[in-house]
Amino acid sequence: MDGNDINIQKNEFSRDQSALLMMDQHSDHKNHESAIGEPGMSYTASQPALSSTEHQTPLVSEASVAAPQNHLNGNSHESVSEMDRNSVDFAIESVLMKARAYNKMGAPKDPRRKQHNPKSEPKIEPHVTDSSDNQAAMSNKMEAEAPKMESNQNYVSNGSEPPFRFVSISNFDEMKTKKKEVQEELKLEVDSDSEEDDVPEQKTPKESDRCGGCGKFTHEDDLIALEEEKKKEKEKPLMSKKKSHHHKKNDFQWIGCDSCQTWYHFLCSGLEQFEYYLYEKFFCPKCVPHTGHSIRYKVVAPHRYRWYSPNEKHLGIEVGSKTWIEDFITRENTVPSPTDDEVCIVEDGYEFRREFEKLGGADNWGKVFMVKDMDGLNMTMPKPGFDLEDVVKIMGSDYEVDTIDVYNQSTYSMKLDTFRKLFRDTKNRPLLYNFLSLEFSDNNEMKEIAKPPRFVQEISMVNRLWPDVSGAEYIKLLQREEYLPEDQRPKVEQFCLAGMAGSYTDFHVDFGGSSVYYHILKGEKIFYIAAPTEQNFAAYQAHETSPDTTTWFGDIANGAVKRVVIKEGQTLLIPAGWIHAVLTPVDSLVFGGNFLHLGNLEMQMRVYHLENAIRKEIRSEEKFYFPNFELLHWMYMRNVLLEKITEANQEGSDMREQEKNIWTASQIMKAEMERWMDRELRLGPEKNAILPTDDKNKIMISVRKQIEIQTKIQNAKNKPMGLKQKRKSRESAERDDEDYCPSSSTAYKKKYTKKAKKDNDDAPKVKKAKKEEVPEEKVPVPEAAGPSEVTAPLTIKIGMGPTEDQKGVVQIFNNQCTSSGRKVKLNQNVADYCGSHLEARVEEIPEKATKSFRELDNELERCEAVHSGEKIKKVKEPKPPKQPKEKKEKPPPKKKEMSSRDRLMKKLKM
């Protein structure tokens with residue numbers, strides 16, 4: 001075995017770790033065959049060569065060994081060139097040399113260390129026993145070797161270099177603490193389930209090597225270029241419901257041609273992302289003509305995600321692997337069918353609308369619907385004959401889409417045309433692929449071919465904030481300056497999905513608790529669904545955060561999972577929160593989408609909390625979330641809900657009576673936004689936040705104010721009738737009560753009132769509005785023939801027409817509307833005054849207008865302010881501008897006619 005093939009590059013320890021491991025070396029530094037480790041723990045210094053079916057391990061060049069040696073002032077105890085490179089001594093000596101370099105000069109500036117990826121290196125497996133005997137033995141050993149440690153200082157005084165050096169630690173307790181910390185780090189590394197286990201292990205070229213494709217970047221420059229690229233571009237969320245890897249990191253890793261030994265970046269090698277880990281032997285495009293295509297790994301563990309690893313042959317069967325899917329297909333029909341309370345099956349869209357409204361509509365949507373015929377849904381779908389080739393033609397053959405490697409249960413990027421070729425090759429399918437996230441709303445042709453149902457467009461929160469640019473709603477938003485940039489729109493309502501027969505997508509909840517419409521254009525799908533109960537959510541969270549990949553969620557859900565089969569031409573409508581997995585029994589092409597709406601707002605927030613809890617526990621930043629979820633709710637509150645509440649407050653109306661769903665959603669959203677605001681004030685704004693904190697604070701101030709006003713209106717309606725109205729009828733009650741005796745205070749008030757009236761006889765009298773009096777006509781009753789009897793007179797009420805004043809009031813209030821077009825809510829006094837005439841809404845125009853329109857508007861604003869409790873703003877009416885007076889031109893002075901006398905006088909003067 002060549003020395004460059006020794007797997008030592010990946011076993012780099014930190015400064016403290018290296019020194020602590022060397023403390024347990026044998027005291028005789030000439031004997032390099034002593035073991036590395038401590039009592040109760042054993043380490044493997046060098047790994048055996050990998051099998052041909054495993055990934056190629058990173059190589060270490062002579063330059064990497066010599067780099068730290070150049071920093072040493074003295075000669076090393078034993079030269080590396082004199083050692084046998086095939087022995088374990090070479091690995092030990094390399095670690096010792098690096099430790100000497102760390103202790104003497106600090107960390108060497110080796111560019112290769114910058115690209116070191118600890119997740120991709122083989123784990124060091126410590127075998128630790130927690131017995132107190134081992135701890136005591138370790139302590140005794142360190143105390144016994146203390147003189148030997150001090151003796152190493154003689155090398156420095158003599159000018160020679162010891163074979164290894166030690167970290168300066170003040171006492172043995174600190175040393176034991178340090179060693180325990182290293183031990184815990186190693187434990188953590190073994191127990192952690194890395195997301196990048198299936199990423200190909202990085203090969204390391206020499207410093208002089210350059211990429212055979214681009215020829216621009218050395219190994220050090222790759223990461224610099226990658227970091228600059230990250231700063232320029234914001235990382236977009238991967239459109240996948242499954243976890244995914246850091247593909248961009250892999251793009252700049254190396255792969256070497258096994259024929260010409262030329263190094264390439266993965267990005268420049270001609271491979272697509274889904275191929276990065278597939279090949280045992282890679283041949284570059286230049287060598288393919290005479291070597292043939294690259295050779296794939298053999299399948300040695302089909303029951304595992306890492307099916308190419310012989311080390312996993314004896315491990316358990318993972319859910320979603322080839323073996324598991326083949327076995328699951330044979331027994332999946334034993335999953336029970338749903339009840340009528342869980343799934344409602346209807347014939348067409350018309351029946352769906354009837355059942356949907358009967359159950360409460362979107363505000364009370366909690367049941368799954370399966371519609372056999374799309375007729376009546378007002379949904380646009382491609383015509384018969386449309387297939388995957390048409391999708392590739394419209395979107396472009398080089399269009400990249402995130403594709404799930406089914407047997408690996410991971411997401412990679414793949415070109416559409418590549419997927420089409422694999423999809424059509426039904427005989428040769430060593431691996432299965434399906435894509436769930438081809439979002440096509442940016443493609444003008446594709447978005448017209450497939451559109452969601454009409455009711456989805458009507459209730460969608462996204463569609464309300466970002467309407468179609470060709471519609472009237474878009475123009476209204478522009479006029480009101482409420483239009484939001486298109487690049488902030490969550491594009492999740494129009495998806496194309498395609499999957500190979502046998503594909504399986506594991507259990508998940510659609511991002512953000514969004515609801516789903518799902519139409520099978522070709523093929524068939526089988527859904528396994530579980531209702532959104534707290535018990536199922538708890539089981540799902542435990543399942544997602546568990547490192548165990550061998551347990552199917554349906555086995556731990558206690559019979560909650562039900563089976564629903566959807567055939568070609570049928571549509572499935574799933575409300576928020578339903579947990580589901582999907583099996584594709586035949587090749588399928590599907591159109592669907594996700595949407596948020598106010599009716600499921602509470603469940604959507606519950607799922608959002610569940611997602612955050614799972615992400616926090618597994619520390620995964622790659623799970624797919626609803627794009628701009630919080631921004632969407634901030635904008636919806638500002639542009640929609642706040643307007644509705646303000647309008648109701650101005651009218652003095654109770655939202656519980658007319659718009660109960662708006663009021664309920666506003667309260668839920670306000671409580672959630674308070675939490676978001678509190679988090680932002682404590683932890684600071686999130687990275688790349690679109691809406692500034694100040695703007696959010698302004699929205700919250702307005703929301704609190706308007707909700708407080710609406711609450712006062714509702715509380716006022718809940719109170720019993722006030723005392724003022726009862727006091728009005730007190731005098732009549734007193735008159736009716738014969739035994740009533742007024743108190744002295746009451747008598748004094750009456751006396752004082754009469755006296756005041758007499759004193760103010762000279763004051764101008766104001767006529768009071770008389771109540772409508774109905775004349776009573778007495779009808780005589782004929783006397784009976786018998787003895788006379790006293791009978792009460794019979795009264796008949798005759799209805800009179802409205803007076804002129806009543807007609808005027810009716811006309812005014814019939815014509816008054818708010819800005820939204822609603823009828824103005826009438827004052828009770830006005831209703832009492834007009835009586836039944838106002839209810840009849842007599843459409844008569846008064847002969848003479850009592851007030852101008854400006855006065856009526858002012859009166860209406862005053863009434864609304866009184867009902868809402870706001871202060872009345874007195875606004876002076878602007879005086880009409882004075883028109884400049886026209887200047888009259890003076891006529892030219894008339895010449896005075898001279899008489900004969902005047903002429904004579906003139907001559908005499910001369």
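The backbone N, Cα and C atoms fix where each Cβ goes, and this holds for glycine too.
Taken from Swiss-Prot, the feature substrate binding site applies to Thr505, Asp506, Phe507, His508, Val509, Asp510, Tyr518, Lys525, His580. Cβ neighbour count for Thr505 (substrate binding site) (all protein chains, 10 Å cutoff from its Cβ): 22.
For His508, Asp510, His580, the entry in Swiss-Prot reads Fe cation binding site. In the three-state DSSP classification, Asp510 (mutagenesis position) falls within coil.
Swiss-Prot lists 441-612 with the feature domain 'JmjC', giving sequence analysis as the kind of evidence.
Where Swiss-Prot documents Asp209 to Ala as a mutagenesis experiment, the accompanying text is: Abolishes binding to H3K4me3. Using a 10 Å Cβ-Cβ cutoff, Asp209 (mutagenesis position) registers 16 neighbours.
A strand conformation is recorded for Trp254 (mutagenesis position) in the three-state DSSP classification. Per Swiss-Prot, mutagenesis Trp254 to Ala is noted as: Abolishes binding to H3K4me3.
Experimental mutagenesis at this site is recorded by Swiss-Prot as Asp258 to Ala, annotated: Abolishes binding to H3K4me3. A sphere of 10 angstroms centred on the C-beta of Asp258 (mutagenesis position) encloses 17 other C-beta atoms.
Annotation of the mutagenesis experiment Asp402 to Ala in Swiss-Prot: Impairs histone methyltransferase activity. DSSP gives Asp402 (mutagenesis position) a strand state. A simple way to gauge crowding: the CB of Asp402 (mutagenesis position) has 20 other CB atoms within 10 angstroms, across all the protein chains here.
Looking at Swiss-Prot, you'll find the mutagenesis Gln409 to Ala noted as follows: Impairs histone methyltransferase activity. DSSP assigns Gln409 (mutagenesis position) to coil in the three-state reduction, outside any helix or strand.
Neighbour density for Thr411 (mutagenesis position): within 10 A of its CB lie 26 other CB atoms from the protein chains shown. In Swiss-Prot, a mutagenesis experiment is listed as Thr411 to Ala, annotated with the note Impairs histone methyltransferase activity.
Around Ser437 (mutagenesis position), a 10 Å sphere centred on its CB holds 19 further CB atoms from the protein chains shown. A mutagenesis experiment is reported in Swiss-Prot for this position, Ser437 to Ala, and the note states: Abolishes histone methyltransferase activity.
Mapped onto three states, the DSSP output places Phe495 (mutagenesis position) in strand. Proximity of Phe495 (mutagenesis position) to non-local residues of its own chain (separation of 6 or more, Cβ distance below 8 Å) is seen for Leu436, Ser437, Leu438, Glu439, Phe440, Phe591, Gly592, Gly593, Asn594, given in sequence order. In Swiss-Prot, a mutagenesis experiment is listed as Phe495 to Ala, annotated with the note Strongly impairs histone methyltransferase activity.
His508 to Ala appears in Swiss-Prot as a published mutagenesis result, with the remark: Fails to increase longevity. With a 10 A radius on its CB, His508 (mutagenesis position) counts 17 other CB atoms from all the protein chains.
For the published mutagenesis Asp510 to Ala, Swiss-Prot gives the following note: Strongly impairs histone methyltransferase activity.
In three-state terms derived from DSSP, Tyr518 (mutagenesis position) belongs to an extended strand segment. One mutagenesis experiment catalogued in Swiss-Prot, Tyr518 to Ala, is accompanied by this note: Strongly impairs histone methyltransferase activity.
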If you measure every Cα to Cα pair among Thr505, Asp506, Phe507, His508, Val509, Asp510, Tyr518, Lys525, His580, the residues listed for substrate, what is the largest value in Å? 17
Rounded to an integer, what is the Cα-Cα distance in Å between Gln409 (mutagenesis position) and Asp209 (mutagenesis position)? 35
Site with most surrounding Cβ atoms, counting all protein chains shown within 10 Å, from the recorded positions Gln409, Phe507, Val509, Asp510, His580: Val509
Cβ-Cβ distance under 8 Å to Tyr518 (mutagenesis position), same chain, at least six residues away: Lys525, Ile566, Thr571, Leu572, Leu573, Ile574, Val590, Gly592
I'd like to know which of the mutagenesis positions Asp258, Asp402, Thr411 sit within 10 A of Asp510 (mutagenesis position) at the Cα level. none
By Cα geometry, the one of the binding-site residues (Thr505, Phe507, Val509, His580) nearest Asp402 (mutagenesis position) is Thr505
When DSSP states are folded down to helix, strand and coil, where does Asp209 (mutagenesis position) land? coil
